[in-house]
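The domain 'AB hydrolase-1' annotation in Swiss-Prot covers 48-327. According to Swiss-Prot, the experimentally introduced change His54 to Ala is described as follows: No effect on enzyme activity. What Swiss-Prot lists as substrate binding site is Leu56, Gln127. As a published mutagenesis entry, Ser126 to Ala appears in Swiss-Prot alongside the note: Complete loss of activity. Swiss-Prot gives this note for the published mutagenesis Asp160 to Ala or Glu: No effect on enzyme activity. Quoted from Swiss-Prot for the published mutagenesis Asp280 to Glu: No effect on enzyme activity. Swiss-Prot lists Asp280 to Ala among its mutagenesis entries, and the accompanying note reads: Complete loss of activity. Annotation of the mutagenesis experiment Asp302 to Ala in Swiss-Prot: 75% loss of activity. According to Swiss-Prot, the active site, charge relay system annotation covers Asp302, His324.
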Amino acid sequence: MVRSMRSRVAARAVAWALAVMPLAGAAGLTMAASPAAVAADTYAATRYPVILVHGLAGTDKFANVVDYWYGIQSDLQSHGAKVYVANLSGFQSDDGPNGRGEQLLAYVKQVLAATGATKVNLIGHSQGGLTSRYVAAVAPQLVASVTTIGTPHRGSEFADFVQDVLKTDPTGLSSTVIAAFVNVFGTLVSSSHNTDQDALAALRTLTTAQTATYNRNFPSAGLGAPGSCQTGAATETVGGSQHLLYSWGGTAIQPTSTVLGVTGATDTSTGTLDVANVTDPSTLALLATGAVMINRASGQNDGLVSRCSSLFGQVISTSYHWNHLDEINQLLGVRGANAEDPVAVIRTHVNRLKLQGV
C-alpha cells in the first residue's frame, strides 16, 4: 500500500513538473532590450550595470512575448537602474565550451563594451545563480557582485528524483525521447530560437551529486561547509577582485504530517480559496514537486530548491512565502495571498547594491 501510494505521488509529480517546466527557470547575445522606462528617481541607480540571468527552461522573453523577469526590468529602469537581461540556452550545463557560463561571459563583455563600465552586478535566478558564479570564478575582474535567487547551490532533490525515474527504463529510450522533445521546446520558446539545448546535461547539472563536483571546480567563499545547511562569507576576493555575495529564496512549501511513511506538504503562500490555485497552474504543480522533495529529506523548499541549497553569501531572507516561480513574479504576476512582492524585493536589493557603491 505504501509503495502504491508513493508511485501515485511520483507519477503525478512528474506530470505536473512537465506542465510547469516551460515556465521555470539560445545564447542570443544581442544587445536588444525593451525600451527603457523613464526614470522617476535614482533609487536603483547602481554604479555598475545590472544583468539578470535566467534559469532552467528560461530565456529573456518567452517566444519574444512574455518576460522571464516579469515586470522586473522595467521597474528597475523606472528607478534609474541600467538593466540588461541575458538570453542563454534554456537547457544546458554551466561549464564547458558550449555551456551557459561561457555564454554569459560573452554577454557580460558585450554589456561592458556597450556601456563603458568596467564591471557588472549579476543577479541570477535558479540555475542562473550557478551560471553567474561561473563568470565570477573565471573572470573575477568583470564582476562587482553576485546575487542568487532560489539557486540550487547544493543541487535539487527533485532533479535527483527525475534522474532516478529515467534510470528505471533499462533501454534508455525514454531519456532520449523526452530530451529530444525538451530540446525542441527550448528552441521554440527562446527569443532567438537557440538550438544549443541539451536537456540531459541540464538535468545532470542540477543534481545534488553534480553540484558537489561543480562546487569543487568553481569554489566560492559564499558557500558554507557541505552538509551544514549554513551560508558562507558575505564577500570574496578572487584574483584581487572583491565580490559582494547575496542570496534569498522562497520556502512556501512546508512539510506537514507523515502517514504510512509519506510526508504531506502545504503551500504557505496561498490562503483559503486562493485565486492563485485557479489562475496560476504552477501553484499546484510546485506544491506537488515540493512534496516529492520533502519525501527525499529536502525540508522546506520552493518546489524545486530547498532552503539549505539556496544559501549563499549574505542571506537576505529564506522566509519569503514564494514558490520557485513567485521569485521572478511568475506566472504573469499572479501569486498567493500570503506571498510578498518579488518586484519590490529586487528593487530594494538593487538599492542595497547602490548603497554599497557597486
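From the backbone N, Cα and C atoms, a Cβ is placed for every residue, glycine too.
This is the original sequence, none of the listed changes applied.
Overlay of Swiss-Prot feature records on the structure.
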residue	record	DSSP class
His54	mutagenesis position	coil
Ser126	mutagenesis position	coil
Asp160	mutagenesis position	helix
Asp280	mutagenesis position	coil
Asp302	mutagenesis position	coil
His324	active site, charge relay system	coil
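In sequence order, Ser126, Gln127 are the recorded positions from Ser126, Gln127, Asp160, Asp302 with a C-alpha within 10 Å of the C-alpha of His54 (mutagenesis position). A gap of 14 Å separates the Cα atoms of Gln127 (substrate binding site) and Asp302 (mutagenesis position). Annotation: His324 carries the greatest number of neighbouring Cβ atoms among the recorded positions His54, His324 [cut-off 10 Å, Cβ to Cβ].
If you measure from the Cα atom of Leu56 (substrate binding site) to that of Asp280 (mutagenesis position), you get 19 Å. When the CA atoms are compared, the recorded positions lying within 10 A of Asp302 (mutagenesis position) are His324, out of the candidates Asp160, Asp280, His324.
Summarising model confidence by region, the domain 'AB hydrolase-1' (48-327) averages a pLDDT of 98. Rounded to a whole value, the Cα-Cα separation of Asp160 (mutagenesis position) and His324 (active site, charge relay system) is 17 Å. By a simple count of nearby Cβ atoms, those within 10 Å, the most crowded of the mutagenesis positions Asp280, Asp302 is Asp302. With respect to Cβ neighbours within 10 Å, the mutagenesis positions Ser126, Asp160 differ, and Asp160 shows the lowest count.
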